[in-house]
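Over in Swiss-Prot, the protein carries these features:
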type    : residues                                                       : note
BINDING : GLY326, PRO327, THR328, GLY329, SER330, GLY331, LYS332, THR333 : ATP binding site
BINDING : CYS459, CYS462, CYS494, CYS497                                 : Zn(2+) binding site
MUTAGEN : GLU354 to Gln                                                  : About 70% reduced twitching motility
MUTAGEN : ASP355 to Asn                                                  : No loss of twitching motility
MUTAGEN : GLU358 to Gln                                                  : Loss of twitching motility
MUTAGEN : GLU396 to Gln                                                  : Loss of twitching motility
VARIANT : SER46 to Asn                                                   : In strain: PAK
Amino acid sequence: MNDSIQLSGLSRQLVQANLLDEKTAVQAQAQAQRNKLSLVTHLVQSKLVSGLALAELSAEQFGIAYCDLNSLDKESFPRDAISEKLVRQHRVIPLWRRGNKLFVGISDPANHQAINDVQFSTGLTTEAILVEDDKLGLAIDKLFESATDGLAGLDDVDLEGLDIGSADKSTQEDASAEADDAPVVRFVNKMLLDAIKGGSSDLHFEPYEKIYRVRFRTDGMLHEVAKPPIQLASRISARLKVMAGLDISERRKPQDGRIKMRVSKTKSIDFRVNTLPTLWGEKIVMRILDSSSAQMGIDALGYEEDQKELYLAALKQPQGMILVTGPTGSGKTVSLYTGLNILNTTDINISTAEDPVEINLEGINQVNVNPRQGMDFSQALRAFLRQDPDVIMVGEIRDLETAEIAIKAAQTGHMVMSTLHTNSAAETLTRLLNMGVPAFNLATSVNLIIAQRLARKLCSHCKKEHEVPRETLLHEGFPEDKIGTFKLYSPVGCDHCKNGYKGRVGIYEVVKNTPALQRIIMEEGNSIEIAEQARKEGFNDLRTSGLLKAMQGITSLEEVNRVTKD
């Protein structure tokens with residue numbers, strides 16, 4: 001009998017498409033049957049035909065849509081739609097759901113039984129989407145990776161030992177047993193390392209009634225990264241509390257701690273840890289404190305050239321005050337530390353009061369303020385003034401007493417740096433006036449104000465040009481004389497970034513206190529008058545600086561609107 005008569009439909013199509021010769025096709029078909037594999041899987045594993053070629057051919061021949069799995073956000077796959085047993089048995093994967101219709105990825109278009117079984121099991125209308133077989137296998141493994149999978153080799157992470165808080169001995173021993181559970185140790189280590197590698201700033205470990213989830217804040221946005229079994233909740237919490245030196249038996253009150261992770265022989269990263277009792281257990285949030293972020297240099301922060309020169313000039317002044325303002329998470333600490341690093345030489349005495357100290361810097365005297373123990377910002381400032389300081393940094397000006405001491409220091413031969421939670425440079429000045437700071441003292445002590453936000457940077461690998469009508473550009477505030485001289489880009493998403501953005505860049509309003517602004521302050525002018533004068537003197541506000549970043553192709557207009565529009 002002729003070999004070609006023995007060929008299945010797919011084998012015949014491969015021969016007709018010159019992807020296989022007849023002899024190889026017959027042998028592959030027989031080998032797949034012996035190994036109890038689908039022909040598609042055998043061909044890909046044997047490297048006889050690529051997964052992409054098979055998918056494209058099958059899509060054309062069977063009239064089924066093809067989709068590249070790597071272009072999809074695998075975190076959004078409806079994992080619970082199909083049981084793991086059924087997924088692995090039929091080698092299918094749930095991609096997305098629309099109403100009562102479930103779309104599943106398959107690599108073998110002839111596997112009609114898979115679609116029938118999925119439809120029967122879920123009660124949903126099921127539509128097949130062709131995907132590449134090699135990518136399908138990886139995606140299935142990733143989808144059902146459990147809390148203890150893929151963690152081998154992480155036990156050797158060097159976590160500095162910390163004493164456990166004084167708890168009841170029996171409770172302590174029970175909790176310690178939970179905390180030392182090997183799979184939990186590996187899972188926690190993996191989460192910490194993944195957060196560091198992904199450039200995340202915060203980790204959230206969150207218990208709920210029926211689920212436990214872990215989320216990372218990356219580039220300012222929270223996203224879910226893991227859903228370990230709910231049964232691991234108490235053990236994960238115990239492990240994190242042991243590492244942070246917290247009292248494991250205390251589950252009714254918030255606690256604060258710290259973890260130091262050594263990621264190489266020369267580099268370690270600190271995590272600030274906070275626990276919060278919730279309805280379903282303790283939520284734990286960790287802030288990553290990477291000292292290298294404060295040593296990137298001013299050029300890496302995103303200042304426009306004229307803004308950078310204003311900051312550097314202010315740092316060279318022998319006395320006065322530099323204020324950095326913005327909401328929580330806007331990068332104020334990094335801006336301050338960057339300035340302190342520039343000033344950190346052997347002939348300058350620098351002291352800082354912080355709540356808490358986030359980044360340890362050699363050569364700088366850093367103090368943790370703790371009002372409950374009698375050390376608040378104002379008391380730290382008074383102590384600094386008796387320590388022969390050149391530069392003083394106050395983590396935040398929160399009250400009139402701290403503001404008055406800081407201003408007095410700035411007027412008596414010291415450089416003072418601090419932050420406020422205000423929206424703009426103009427609002428910073430009026431906030432201090434409203435606190436009760438005398439207008440004359442404020443006008444003569446403040447040298448520079450920096451208001452800032454952090455915007456996500458477009459991924460350079462996948463950003464695409466975005467056409468925007470002229471009327472829209474004018475409405476958004478782009479300069480009329482610049483329209484037509486620049487291109488705007490929008491996010492796409494690729495393997496490098498996942499969502500179209502990678503990293504963040506600062507958007508700044510840098511205002512020098514000029515004689516004209518001093519007059520308005522001494523007359524106790526409002527924020528509108530101050531902002532108008534700053535614009536007249538050529539200082540870009542946050543909105544204008546953000547539009548410049550969009551015109552330069554660094555970020556998108558949508559992102560500028562997100563961080564600068566009230």
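Backbone N, Cα and C define each Cβ position, glycine as well.
Sequence features, as recorded in Swiss-Prot, placed on the structure.
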{"residue": "SER46", "record": "variant position", "CB count, 10 Å": "15"}
{"residue": "GLY326", "record": "ATP binding site", "CB count, 10 Å": "27"}
{"residue": "PRO327", "record": "ATP binding site", "CB count, 10 Å": "13"}
{"residue": "THR328", "record": "ATP binding site", "CB count, 10 Å": "6"}
{"residue": "GLY329", "record": "ATP binding site", "CB count, 10 Å": "14"}
{"residue": "GLU354", "record": "mutagenesis position", "CB count, 10 Å": "19"}
{"residue": "GLU396", "record": "mutagenesis position", "CB count, 10 Å": "16"}
{"residue": "CYS459", "record": "Zn(2+) binding site", "CB count, 10 Å": "21"}
{"residue": "CYS462", "record": "Zn(2+) binding site", "CB count, 10 Å": "18"}
{"residue": "CYS497", "record": "Zn(2+) binding site", "CB count, 10 Å": "21"}
If you count other C-beta atoms within 10 angstroms, which of the binding-site residues SER330, THR333 is the most crowded?
SER330
Residues that sit under 8 angstroms from GLU358 (mutagenesis position) by C-beta distance, when 6+ apart in the chain:
ARG272, ARG287, LEU289, THR333
Cβ-based neighbourhood (8 Å from the centroid) of the Zn(2+) site, residues CYS459, CYS462, CYS494, CYS497 excluded:
SER460, HIS461, LYS463, PRO491, VAL492, GLY493, ASP495, HIS496, LYS498, ASN499, GLY500, TYR501, LYS502
Where the distance is taken from Cα to Cα, which of the recorded positions GLU354, GLU396, CYS462 turns out closest to SER330 (ATP binding site)?
GLU396
Please report the Cα separation of CYS459 (Zn(2+) binding site) and GLY331 (ATP binding site) in Å, rounded to an integer.
20
Measure from the Cα of ASP355 (mutagenesis position) to the Cα of every one of the recorded positions THR328, GLY329, GLU396, then give the nearest.
GLU396
What are the other residues, in sequence order, whose C-beta lies within 8 angstroms of the center of the C-beta atoms of GLY326, PRO327, THR328, GLY329, SER330, GLY331, LYS332, THR333 at the ATP site?
GLN452, ARG453, LEU454
Spatially closest candidate among GLU354, GLU396, CYS462, CYS494, CYS497, the listed recorded positions, to GLY326 (ATP binding site) (Cα to Cα):
GLU396
I need the nearest neighbour of GLU354 (mutagenesis position) among the recorded positions PRO327, GLY331, GLU396, using C-alpha distances.
GLU396
For CYS494 (Zn(2+) binding site), which of the recorded positions THR328, GLY329, GLU396 has the nearest Cα in space?
GLY329
Just checking, which of GLY331, LYS332, CYS494 (binding-site residues) has the fewest C-beta atoms within 10 Å of its C-beta?
CYS494
Going by Cα-Cα distance, pick out whichever of the recorded positions GLU396, CYS462, CYS497 is nearest to GLY329 (ATP binding site).
GLU396
